[in-house]
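Per Swiss-Prot, these features apply:
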- Asp201 to Asn: Impairs protein-trafficking to the vacuole (MUTAGEN)
- Glu225 to Gln: Impairs protein-trafficking to the vacuole (MUTAGEN)
- Asp230 to Asn: Impairs protein-trafficking to the vacuole (MUTAGEN)
- Glu355 to Gln: Impairs partially resistance to osmotic stress and hygromycin (MUTAGEN)
- Glu365 to Ala: Impairs resistance to osmotic stress and hygromycin, and blocks protein-trafficking to the vacuole (MUTAGEN)
- Glu369 to Ala: Impairs partially resistance to osmotic stress and hygromycin (MUTAGEN)
- Pro376 to Asn: Impairs resistance to osmotic stress and hygromycin (MUTAGEN)
Amino acid sequence: MLSKVLLNIAFKVLLTTAKRAVDPDDDDELLPSPDLPGSDDPIAGDPDVDLNPVTEEMFSSWALFIMLLLLISALWSSYYLTQKRIRAVHETVLSIFYGMVIGLIIRMSPGHYIQDTVTFNSSYFFNVLLPPIILNSGYELNQVNFFNNMLSILIFAIPGTFISAVVIGIILYIWTFLGLESIDISFADAMSVGATLSATDPVTILSIFNAYKVDPKLYTIIFGESLLNDAISIVMFETCQKFHGQPATFSSVFEGAGLFLMTFSVSLLIGVLIGILVALLLKHTHIRRYPQIESCLILLIAYESYFFSNGCHMSGIVSLLFCGITLKHYAYYNMSRRSQITIKYIFQLLARLSENFIFIYLGLELFTEVELVYKPLLIIVAAISICVARWCAVFPLSQFVNWIYRVKTIRSMSGITGENISVPDEIPYNYQMMTFWAGLRGAVGVALALGIQGEYKFTLLATVLVVVVLTVIIFGGTTAGMLEVLNIKTGCISEEDTSDDEFDIEAPRAINLLNGSSIQTDLGPYSDNNSPDISIDQFAVSSNKNLPNNISTTGGNTFGGLNETENTSPNPARSSMDKRNLRDKLGTIFNSDSQWFQNFDEQVLKPVFLDNVSPSLQDSATQSPADFSSQNH
């Protein structure tokens, strides 16, 4: 190698000497070899010179090595935190810090190529990192709690996101209109930033909720809101960007609302139809005999919903979210047992890696993006505006939900009891405060900010980036303390996860087939791992008794019927039990609105989309209860 370099230099010297001999007026100087670092080499920091393929491959390898090292550090930190039972700090916060430290080192180092390679790329984010998170969220969605709290979720997600975007947009527009920092943006751009900063991403908080086993109702409301909120924020942002450079008129509001509703509805329909298509393919073919091919096809077809929707100028996130929900509701029960387990863990694995990569990217972006323009006052105003907007979106809407709940319950109970009843709030104040605290922003906002147009693009991008990092660190880092301060109910779900193979979903159904029992259970697509645990002994006893009175939750509470007359003996805890029973009764009344869809689903849709006897049930019916116990270990 050294001899080649020396020969190359000697050849160039001879060539230059001969050239000067022919043309002595030529003042060209000897140029360094491309293989050797010179003043124009990217190693020395000149960004205008292209690398040769070998050097480019070397720098790309170093960039990937750094990213993988950060990812390994984040996952190892997660293991350490889990082992030491440190639940106040989450790995996502550490991922941001790791990214910030390495980003600062890269920024201070000579050269630019590694810095350019690890810079946040919106195309990578939307096409590679975000889809696994959305798909897993829809697939792992607790459908029972989601549909039971659908009203609260929809109110927070749709009107709440709209209120948040409008409040943030108006505050930023007024601030920039004052001209204190020489920034002048249009109202459409201000609304675009408002939509960007309205995209919540409570990954950190929900992970802490899982560790503390927070009340599933609160978890579902925050989780469901964040799912729909991201999709709605993206649709709102794209709608606002269509009015960039145009004067804001009153008719623009109705035009924007129409575009939003059309985009959301068509995207939802695309996702549901593709999910149903997968269910029908699994039902009418024998692909389940080849689990590896089956798992690959399910994953790829699900991804197709995302890219097809984006290609049609719709929302890929909405399509992928509802495709995941439909896959779990219908296609799951047509899969082979191996594919059920494989798909579950593939989705979880990809989502976990993507989440950590995203937070590492956020930390790196603070220092590796050289074009960012930081305006401290604008950042402070933006941070205050998201708090004001979150307050306007949470507390008034919570009171509205409580009012609807109260009116409906009083009307429903008026025929049962003639006396006035005190209806508990559907969303108590401490739950409202926790929902407010869970409104931290995430990488979706940063990725959307990369699409902002105009002269002040990098100023607004820097503002969004700093606000996102601050909310993750401040709100995410103080969540554990807020759970104690607000006295949020924890420990609602057993620590033991006995559903790794998901045999707990189908084992009771197999017992019914073996014993010829006609007991109807809720262990179907509307149930999940958070459903009441039913043991074999309870199953045998409940055949001669009222089943709801014999099912106990992991927390020790019992579900009683409306005509419950047992246990009339004095009990110190009787009053608290009565309150819980009353709340269960009221909840049953309030959630009865979704019963029509469940009946329609059971009687019409499932016979069309599902096998009469799913393959999983066929496999489990040939085994004894002891076999299920042995396979779970």
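Note that Cβ sites are derived from N, Cα and C of the backbone, with glycine treated the same way.
Residues as originally present; substitutions not included.
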Task = Report the nearest neighbour of Glu355 (mutagenesis position) in space among the mutagenesis positions Asp201, Asp230, Glu369, comparing Cα positions.
result = Asp201
Task = Measure from the CA atom of Asp230 (mutagenesis position) to the CA atom of Asp201 (mutagenesis position) and give the result in Å, rounded to a whole number.
result = 8
Residue from Glu365, Glu369, Pro376 whose C-alpha is spatially nearest that of Glu225 (mutagenesis position), among the mutagenesis positions = Glu365
Ask   = Counting only other Cβ atoms and using a 10 Å cut-off, which of the mutagenesis positions Asp201, Glu225, Glu369, Pro376 scores lowest?
value = Pro376
Key: Least Cβ-crowded entry, counting other Cβ within 10 Å, from the mutagenesis positions listed as Asp230, Glu355   = Glu355
Ask   = If one measures from the C-alpha of Glu369 (mutagenesis position) to the C-alpha of Asp230 (mutagenesis position), what distance in angstrom results, rounded to a whole number?
value = 24
Task = Would you count the other C-beta atoms found within 10 angstroms of the C-beta of Glu365 (mutagenesis position) for me?
result = 25
Key: Length of the line joining the Cα atoms of Asp230 (mutagenesis position) and Pro376 (mutagenesis position), in Å   = 27
Query = Roughly how many angstrom lie between the C-alpha atoms of Pro376 (mutagenesis position) and Glu365 (mutagenesis position)?
reply = 17
